[in-house]
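What Swiss-Prot records for this protein:
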type: DOMAIN; residues: 494-653; note: domain 'SSD'
type: MUTAGEN; residues: Ala1108 to Thr; note: Increases resistance to MMV009108, MMV028038 and MMV019662
type: MUTAGEN; residues: Ala1208 to Glu; note: Increases resistance to MMV028038
type: MUTAGEN; residues: Phe1436 to Ile; note: Increases resistance to MMV009108, MMV028038 and MMV019662
Amino acid sequence: MFVKNFIHKLKELKQKSLDKFANLLYDYGGYVYDRPCTFIICSLICCLLLTCGFYFKEHEKDIYKLYSISNSYAYETNETINDFFYKSRRCFILVESNVNLLKPKILRELQKFEEGTKDIEVDLSEINECKTNSELPPEQSHVAKELYKTLIQRSEENLKSGKINGSLFDYSDLDENGKSVLSLAGKENNDDTLIEGDNKNDEETSANNNNNEDDNNEDDNNEDDNNEDDNNENDNNNNNEDDNNNDDDDDEDNEEEDEEKQKSLREKLYRKIYEMLKKKKENIVLDENNPNVNFTDYKDDVFYPYQYIPPMLIKADRCKLQNVFGDKNLNIDLREASDGLKKQITYTLEDICEKKYGDCNFSSLFLYYEKGNGYIDYPIKVDNLDFYVNRRTYKEMMFKGILGNMVYEKSGSKYIIKSANAIMTVIPLLNSHTYEPYALAYEKKLIDYVRFYNLDDIIQDEETNDDNDPFIRFHVFTDRSLEDEVDRISKIDNLTRLLLLIGVLLIFMYALFNNVTSVLYRSKPLCAVMGIFCGFLGFLSGSGFLYFLGVKSVPPAETVPFLVIGVGVDDVFVILNSYSLLFMVKDNKKRIQMCLKDSALAITVTTLTNIIAFLISAISPFYSICAFSLFTASSLFFGYLMVLTFLLSFLCIEAKLEKKKRNIFTGTFHLFRSIFMKSSKKNKKENKENNIHDDGDNDNDEKKKDLSLEVKNNEDDYENISIYEWIHNLYLFEESINKKKKNAALVYASNNGMSSNLNNVNEDGFPNPSKIVSMEDVKKRNIKKDDAYINKEDEEGGGYYNKDDNKKKDILGKKQKKNNNNVTLVSKKGEDNELDVYYENLDEKTNDKYKMNNIKSSKLKYDNDKKDGAIINNRPSSDEEYKEEKDKNKINILNDVFNDITIKPNENILLDRGDVIKSSGYDSSYNDLQSSSLPNPSSNEVLNKTTMVYNETDLKDNKKEIKSSKKNVKDIKKSDMIHDDTYDIINSNNKNILLSSNEINNNSNNTNKFNNNSTELATKDTQQFINGHDKNIYLLSSHDNALFYKYIYEEPKGNIGKYFRSLVKNYYVPFLSSRFGKTIVYIMFTIIIAMSIYGCTLMKKGIKYDKAFPVDSYVRRFTTAKIKYFPDFGDFIEVYYFDKHFINKYRGLEKNTKEAASSFLYSDLTDRQIMNSPKINKNVHWENTNLQEELINMHNTLESQEFVTSVANGFTFFLNKNKSSLRKENPQEFYEIFANWLKKDFVGNLFKNDFVFLNGKLVAWRFHYFQKNVDDSEISSKWLKACKQITKLENHNVQMVCFHLSSIFNETDESIIEVTLINLGITILTILVVTAYIIKGFYSCVIIALIIFLIDLCIFGFMCLCGITMNIISMVILVLSVGFSIDHTSHIVQAFSHSMGRTRDEKMKESLHLMIGPVLHSGLSTWFVISTLFFSNKDFTVIFFQTLSLVLFFSITFSSMFLPVLLSSFGPLH
């Protein structure tokens, strides 16, 4: 009971809030109507202010932030690697040709080209990171500064003491505590290799270190002065922590967990005590997240090699040249230097490249020729293609990675290389924090140098291997290439601007096509144009607002204006559709208010659902999608506000023009007419008189066809009806006029005896077709076009009402004004007290002549009351009497349409008035149909006869229906048109068919099934008539019929959407409501759903990272060439091991601890949770033989993978070389052997920089492998998952991390399905809750949810069938599909639930009639504006177009076809 009451109260609250919101919109519409210009100016001013945010626009260039998952390890791993390992910046130069590049002539030119890379000069004005307003370097913590100075001093002491000779290091014996003391063996070697990261010779390194130390001394002294008391105060508190930290390595795993918990509690306690004692938080130098970090924890740490310094500690100001180029003695701060000075100082590759043996460590073909090892004029001869060493320079080479499409032959132990079509050169640059901006500037110059280098003249006469013209192409790829191309696609280039303009032009034409009609003053071209501008202004306002807040632009945001404009125009169609359907409301202000009340709620719901969908996407773990969703949601919101202010104001302006029967071009027309066509006052006066006498001579064509009725009583009742009532009454009226709307036209009656009618029937017992009274016969008898006859009637005393738009008074005797009317009533009192009624149809095709088509109706009997006669001939003395008398002569529209046809009194006939009109051949397209009221059927008076008015067009249309009237009478009988077994064929004689009341009463039971069972249109007159005669006949009063025809049935010409609605009503709705149509729809969508399910089985996920760049990008050309010529040397994958104690300890030195962003939509169980486990990567005993065996097995397993070509693992090389010496599992012996191998072995020397030792333990190491070049996102995305699984050694709690630049895409590929499904689920549930607040009934929400599910299923399946892979772009479109599908679906379901139909079929017809127009137009308009994206040069925009096209197609087809059929079968009836 409580739940029931709660639900009831909730429904009441919902209804009250909706009513309140609707009333608020109603009042707001009137407020805007009174001051539209004010709203236009205010909205434009606000939009202009928000657009100023574009001044603060920034582009996000960090590719890791753009494409990585926020809470997975790709971004974190990259940060960790950069903090503890030095990585080179590699520049790749690939030369491809269809000629042999190893010919001496070509090789010499290529050698000059390579030497040119060393001669590139870069001036310091190219350093963008050191501009005047550039940011200062991040400030280090006090402990980090102290540790950095200590490590520098220790390195200098080792240099002075002679411990370091060259670059070979050695381990001394381990001490008693198990800690190794690093020393040097003093081996003679000319290797000048430097410490990794600096890559300078020892003297340069020492100089740089001294400079860095001197620069930091002043800052350190200041910090010491300010914080000396703080550090002293915390020394005692940190002593216990120091002891605990030193003992962590010896604890067991369970003890470590307890110790960590206790440590965290102590840290919290110490922090509180510290803050209470100090009371000055701003003076705290220690990291707030680690208040117990102390220098004593780090001062005794010893690294191997001695010169190793964690990169995270090197934070020297890189804008000071003495920190970068110490050998140049330049004491210049680039932030303060002038541009002229910057341009005078240059540097070359020699200053920023990684060096080996004193030279830049190139990987190049020309290393083979150094120091006379070979000659260009002779073929290349090597003993190993995988690994070759120049015996004179000791520089290693991998010919399979240098020469592409290599052709060689084996001669003994030598390989003779004869030809190659591609040459790869790799230039390594320094990648430390200090050198990064200078390397970036050089890479920019290098890219320009390589891309525009040309050697076509050298190879013109060379023989090709493909019989095509010879060519030679230069490709380049650097670390900055990714950021540059991401930045380029983030900006709107000229092609995108052109596509946007074309898209706007297309949607502009489509909007005008749907909103401009033949009657210009009813057209709404201004609203169509301003609707497009509303979307564009919404984009400017929404994006500017986010730029104000500091949100950076991302590549997908480039499609936002296309999307927002397309969606914004949808609201225009909904509003104008509602406005056009309220044509019965004559008060423009009221019409605007009712329009806003009906439509604004719908567009509010659709806009809200779209915004919710994008906001939910904004919490996805992908930053680029998050930013894109924010931009779209913000733009849609401001676009919605612009519709309710800017667009509504222009609609009010055009509504006022429509009332004056003017349009936006009227002012211009009058201006030109006043200049070139000045008329005299006399002409104006004559024109005025002509307007009075000529009965509307200057009216437009639409006005000529309106029905002229002097009826105003109860018009407010028709103006206050809702759109749903209008459409319901329209279909009822259609049903009463043409109940089945078939092709036959027949009226028959039965006599008392069948024998008297035998001549009128055929042998089958059906009426003889030759005796059928067709509509053509009626017109031949009734239509008269003789103007002279009409004039004669006027001379004999007849009167007529003349129309005048400006005055309300009698003119020329008996002429009276008729508003909005071009059909005049001519009455004459003739003989036998009969009243002749005529209808004049003014056909004004010329200005000086008008024609009247008059139809003389049947003579109607009436009482000889003088008061009745005075109604026509004489105007009463008072207005009230005139009004009352006029009401008695209301014109009935629904009377019989046959002339001279009567029903004989004794015939057993049941006549439904709707069937009579239907059988007469009358169609709803006729404009003017009038007749008089029937008298009381209980009397024997003659029934009213039919008066009909036709114009030439109607006559032509009617001929088509008459031709189809020859349908078999048997079919007509099945259609309930034959009411009896006997027939009396009605001939063309002027007989009266009389129907006695007795027979009507006797046959009342049989009559009920033929009468209209609807009472929506019943009035007092009809109710009295029905109640008095057992409700056998259902009629409207003459007044109601006239008003109904005027206000409901006949849409005015030029009404927006009129012809489209007529097509829907006359063709589409009958097809969809038929059994055949429903069967076709069910079969078609069953096939579509089955294909979608099959398509889901073909799903592929992922996107190649080069596809994220434009089609014309040099990155894509480089990648294509690399895949072609070097298939076995694809991505260079790095695998890292980090000791968790080491990582956590040194990360505590950072003043601001980095916290990875997270999203609850995704959790990587294989990475984050495992790496956070307290057991992982702690206290690993590398001397354990079992662990060593697992490492070897891991290496073999990885090497056997299909995507791996070669593995370079220094650890396994060491284990295989010294396997017999490592069986004792002695730590001291293990590290001693390891040191000797790194020092003495040539292979070990190559891997020396891959290992980091701290205090006698291996705390970090890495290895590399190449994987195959595969242009398949599904295959390439598997490597990351496989690598993580293979490098996981569970038995020893070892988990390594695999990394490559493409991993930011690959890990996204692995998680995209999970994220998409979660995102879709949350979006659907949230939107359904919002929709349920608006839509009536729980059952309707279930149907909406089902349709959304089917739409998404079809989109997902057909994406796979079309070859579109699942990636972050297609994911956001799938989420967007929920918004689109809920828009279109909710429009139909809401119209269905609010419709007043008696059956599901009727409700379906009414809902389609009302809303299929806005649904179809909104989808097509959106598609037109995005269609131009197909021609974009960026893959993600093409994917956006393809996916969104599927979304729009299935959303429209399901909403306009499957959903109506489903509702007609299972929809909520109440």
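Numbering starts at 1 and runs along the chain as it is shown here.
For all residues, glycine too, the Cβ spot is worked out from N, Cα and C.
Original residues only: the substitutions mentioned are not part of this model.
Take the mutagenesis positions Ala1208, Phe1436: by the count of other Cβ atoms within 10 Å of each Cβ, the lowest one is Ala1208. If you take every residue in the domain 'SSD' (494-653) and average the pLDDT, you get 85. Here Phe1436 (mutagenesis position) is positioned 36 angstrom away from Ala1208 (mutagenesis position), judged by their C-alpha atoms. In the three-state DSSP reading, Ala1208 (mutagenesis position) counts as strand. Under DSSP, Phe1436 (mutagenesis position) is assigned to a helix (H, G or I) in the three-state scheme.
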